[in-house]
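Asks: Quick paste of what Swiss-Prot says about this protein:
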| type | residues | note |
| --- | --- | --- |
| BINDING | 18-25, 36-42, Gly68, 122-125, 150-152 | GTP binding site |
| DOMAIN | 7-171 | domain 'Small GTPase Ran-type' |
| MUTAGEN | Thr24 to Asn | Reduces numbers of granules containing Nup358/RanBP2 and annulate lamellae containing nuclear pore complex components in egg and nurse cells |
| MUTAGEN | Gln69 to Leu | Increases numbers of granules containing Nup358/RanBP2 and annulate lamellae containing nuclear pore complex components in egg and nurse cells |
Amino acid sequence: MAQEGQDIPTFKCVLVGDGGTGKTTFVKRHMTGEFEKKYVATLGVEVHPLIFHTNRGAIRFNVWDTAGQEKFGGLRDGYYIQGQCAVIMFDVTSRVTYKNVPNWHRDLVRVCENIPIVLCGNKVDIKDRKVKAKSIVFHRKKNLQYYDISAKSNYNFEKPFLWLARKLVGDPNLEFVAMPALLPPEVKMDKDWQAQIERDLQEAQATALPDEDEEL
């Protein structure tokens, strides 16, 4: 199985969301990607090559991280151009970061059009959750995939990448055969809490969408 070179299928993955939602923490969990990251000075971004091993061979996501530029307004189109997939992240302890998800989605699809997108609610290890599962409906309206994640505990780290890999390769049965080397968890997910948030999410997904036509 190839480790280096251009023979690994490689996809540009754009990582967006408000500042402070944990995007950089998330992408830095993957140890080899952090070690091999490249800085693109013209755009002020870090590109992390995240390799995953699947039952069809290795796959690489070149994950573009904004390095905090989003705090100064929108991102330049060069960040999005040739993006083949995307992760939009918000912080479940901050309602405003979820309210801004439609803006990030709009910017993404304006440049990238019809690419697979995963919405991630980060920091679910924190019990003081402000954005409840039942409030998270944007992905259902726009046909995106959604995952609760906790970057600091590694909870569901691989899920967004597995979903994107299946879409990009066109194989719904694609599986990761080994987990990448991740940094040790900084926090532990409480097992009862984890079971609770998984139940809440299942219930929310089974609930009909509200009739009103508002974005959120």
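Indices start at 1 and increase along the chain as displayed.
Even glycines carry a Cβ here, placed using N, Cα and C.
None of the noted substitutions appears here; every position holds its original residue.
I'm curious about the neighbourhood of these features; can you describe it?
Replies: When secondary structure is read from DSSP and collapsed to three states, Val124 (GTP binding site) falls in the coil class.
Around Thr24 (mutagenesis position), taking its Cβ as the centre, 18 other Cβ atoms fall within 10 Å, counting all chains. The DSSP secondary structure for Thr24 (mutagenesis position) is helix.
Taking the Cβ of Gln69 (mutagenesis position) as reference, residues of its chain lying under 8 Å away and at least six apart in sequence are, in sequence order, Gly44, Val45, Leu75.
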Asks: From the Cα of Thr24 (mutagenesis position) across to the Cα of Val124 (GTP binding site), what is the distance in angstrom?
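Replies: Here the two Cα atoms are 16 Å apart.
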Asks: Considering every residue in the domain 'Small GTPase Ran-type' (7-171), what is the mean pLDDT value?
Replies: 93
Asks: Quick one: what's DSSP say for Gln69 (mutagenesis position), helix, strand or coil?
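Replies: Gln69 (mutagenesis position) sits in a helix per DSSP.
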